[in-house]
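Read through the structure below, which is laid out as structure tokens, and then see the notes.
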Amino acid sequence: MALRLLRLVPASAPARGLAAGAQRVGRIHTSVHCKLRYGLLAAILGDKTTKKLHEYSRVITVDGNICSGKNKLAKEIAQQLGMKHYPEAGIQYSSTTTGDGRPLDIEFSGSCSLEKFYDDPKSNDGNSYRLQSWLYASRLLQYADALEHLLSTGQGVVLERSIYSDFVFLEAMYNQGYIRKQCVDHYNEIKRLTLPEYLPPHAVIYIDVPVPEVQSRIQKKGDPHEMKVTSAYLQDIENAYKKTFLPKMSEMCEVLVYDSWEAEDPTKVVEDIEYLKYNKGPWLKQDDWTFHYLRMLVQDKTEVLNYTTIPVYLPEITIGAHQGSRIYNSFRELPGRKYAPGYNAEVGDKWIWLK
């Protein structure tokens, strides 16, 4: 029930601006992006996705363990290739990309806490799986936003982790006894229903940082909650990446692996990206009509999140009807959340009567 709150997001989250310092602006659609929803009529009248795509119209994800340097490398890649950078989707992704953009109370954001997970990963209130379920839905929403941006503008995107790598945390949680087998089954069912609807990244970049070095970086970072992460949990994340994620992704997209010191040279990474052939994976089989159906899906965020809620009773993510109704009504009272985007006068929307 708690996950149903994610479906409160508006049906369309418009793409944000270009990456700062883009070097290849001549290759990118840079006009003001129309906020009218794309549809069948637009496709018939000539809004063809293939006309917008070029050699840098790619989806690139940067993966790695905690504190592996994903953010820094992803930003550098996006800047040098003129792509849009998407920082890692967190608990507040849906709230910060919709409404007035302000983070919401935990009650409206999955009723979960990353800090609590670090402090007490075996908490008997179900926080660990509630967190993982919410983060998967947040990554799903972000991946849809990224695809919508690419297919609408032709500008490539760089993400930190994605729906394809999210499972590494689930496996680590289960191996460490943080969640039950029923939670794993529930997660895998949602993944089975949602993942096939999307196209995988064109390229995955994995930063391989040994667990001892990861722990050293965590200690240096100084987050009192994150510092409680065990080496066993970090090792399970690494194992899931290397034994499952990378082999599977290598079948459908390009994979580049770098040691921590190699990842410190983004120019070399960008050179490697430009030499990739991109000669495998489902992107090669797409045409304007398959792109049309994908665009119709990713712009409809309610549909994107539809199968993140399935009729299965799981105590970790289930709340009562009265509590759910109270939370829903409270959510609608928040600024910019009562009506669809553009129709909320309290957040400055104008000319509502003409829309």
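Placement of Cβ uses the backbone N, Cα and C atoms for every residue, glycine included.
Although substitutions are noted, the structure shown does not include any of them.
Secondary structure at Ser250 (mutagenesis position), as computed by DSSP, is coil. Annotation for Ser250 (mutagenesis position): no same-chain Cβ neighbours under 8 Å separated by at least 6 residues are found. As a published mutagenesis entry, Ser250 to Asp appears in Swiss-Prot alongside the note: Phosphomimetic mutant; able to rescue mitochondrial depolarization in a Pink1 mutant background.
Quoted from Swiss-Prot, the note attached to the mutagenesis of Ser250 to Ala states: Leads to mitochondrial depolarization.
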